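J.: Before we start, here is the structure in question, set down as structure tokens.
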Amino acid sequence: MTNIRKTHPLMKVVNNAFVDLPTPSNISSWWNFGSLLGLCLITQILTGLFLAMHYTPDTTTAFSSVTHICRDVNYGWIIRYLHANGASMFFICLYAHMGRGLYYGSHVFRETWNIGIILLFTVMATAFVGYVLPWGQMSFWGATVITNLLSAIPYIGTTLVEWIWGGFSVDKATLTRFFAFHFILPFIILALTMVHLIFLHETGSNNPTGILSDMDKIPFHPYYTIKDILGALLLILALLTLTLFAPDLLGDPDNYTPANPLSTPAHIKPEWYFLFAYAILRSIPNKLGGVLALLLSILILALVPMLHTSKQRSMMFRPFSQFLFWVLVADLLTLTWIGGQPVEHPYVIVGQLASILYFLLILVLMPLASLIENKLTKW
């Protein structure tokens, strides 16, 4: 008798994706982040669901409803902080996953890569609207500043901003719709993740060497299920350590002050995971130019497959490209640091130089290094 997992219409799909999936035998721990992102998403949806049961999306009660969750709801404090720090873990895994893709040439799978970029935008949108919900000072002013950027769009800008706000400023209508968006977007992310996996399973996984591994595949279960469980345990350990020992480490103290439209915080800045993009936005002294640079800083990822000039897929055997990749990582860390600093000397010039280097590395230096490596290896 054939095994039910191979014949049942639903179990067959799960089996082909997570049990009998032929997987390269040499994929490293950098390949763990995909499953960790899935775990983060499920955690965020579950904690978010329980928070939504007690939260009220109204300007007069939003802040106090979050306080109520932390003080009066059974284990509300841990649910709230797991959700807030879970977002940070989500972005850590996301950036590691993207870095892995960039380093080992996963962008050669065009469809998977492009769905990944759409997923990144969706996750960023979800995190942004979610940050507005506690209705603290940074929530309010963050929403005001970021939505206001759309007013830089010629002709329709102002109308567009007021349409998003649902009025002439960030107010009750804005909060209500942001809550609605924050509730629906994770399910859109879930659907897009399915599409991401469908495209990935069309080609099979890449591996550290970047060489076709069809002749050396092993079943996903038990080899990679056990490896993923280890990764998951380490992620849960990190999340719980952060949540239980330093829940506010990555947050902003200003968000413990209720939103006040009449008082602007000294330094308006987003959460840490958006600081690199915020630094790029601020490094251009023109509103429209800054907005375009902000968009391009992420959209540039869509150009990466077209800029892949190397004859080898992975950077594993390409020392010049490896060096530039780590320069890019250092540059992004520098931008993240600058994004959290006030707009004054020397931070302004450092931010501008780091922004120029970011675009220069991806558009010019890395493709050029690949061509030089081709020449040196007489490929």
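Note: Cβ is positioned from N, Cα and C throughout, glycine not excepted.
The noted changes are left out; the structure has the residues it started with.
Because the structure is a prediction, the values reported are computed rather than measured.
Found this in Swiss-Prot, in case it helps:
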- Val13 to Ile: In strain: Isolate NSMT-32992 (VARIANT)
- His83, His182: heme b b562 binding site (BINDING)
- His97, His196: heme b b566 binding site (BINDING)
- His201: ubiquinone binding site (BINDING)
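Distances, neighbours, how buried they are, the whole picture for these features please.
T.: Reduced to three states, the DSSP call for Val13 (variant position) is helix. Just so you know, the Cβ of Val13 (variant position) picks up 10 other Cβ atoms within 10 Å once every protein chain is counted.
Under DSSP, His83 (heme b b562 binding site) is assigned to a helix (H, G or I) in the three-state scheme.
Other C-beta atoms found within 10 angstroms of the C-beta of His97 (heme b b566 binding site) number 21, with every protein chain shown included. Secondary structure at His97 (heme b b566 binding site), taken from DSSP and collapsed to helix, strand or coil, is helix.
Sequence-distant neighbours of His201 (ubiquinone binding site) (same chain, six or more apart, CB under 8 Å from its CB) are Asn16, Ala17, Leu21, listed in sequence order. In the three-state DSSP scheme, His201 (ubiquinone binding site) falls into the helix class.
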J.: Which of the recorded positions Val13, His97, His196 has its Cα closest in space to the Cα of His182 (heme b b562 binding site)?
T.: His196
J.: State the count of C-beta atoms found within 10 angstroms of the C-beta of His83 (heme b b562 binding site), not counting that atom itself.
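T.: The answer is 21.
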J.: Taking DSSP as the reference, which of helix, strand or coil describes His196 (heme b b566 binding site)?
T.: helix
J.: Round to a whole number and give the Cα-to-Cα distance in Å for the pair Val13 (variant position) and His196 (heme b b566 binding site).
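T.: About 15 Å separates the two Cα atoms.
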J.: Which residues of the same chain, at least 6 positions away in sequence, have a Cβ lying under 8 Å from the Cβ of His196 (heme b b566 binding site)?
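T.: Correct list: Thr112, Ile115, Gly116, Leu119.
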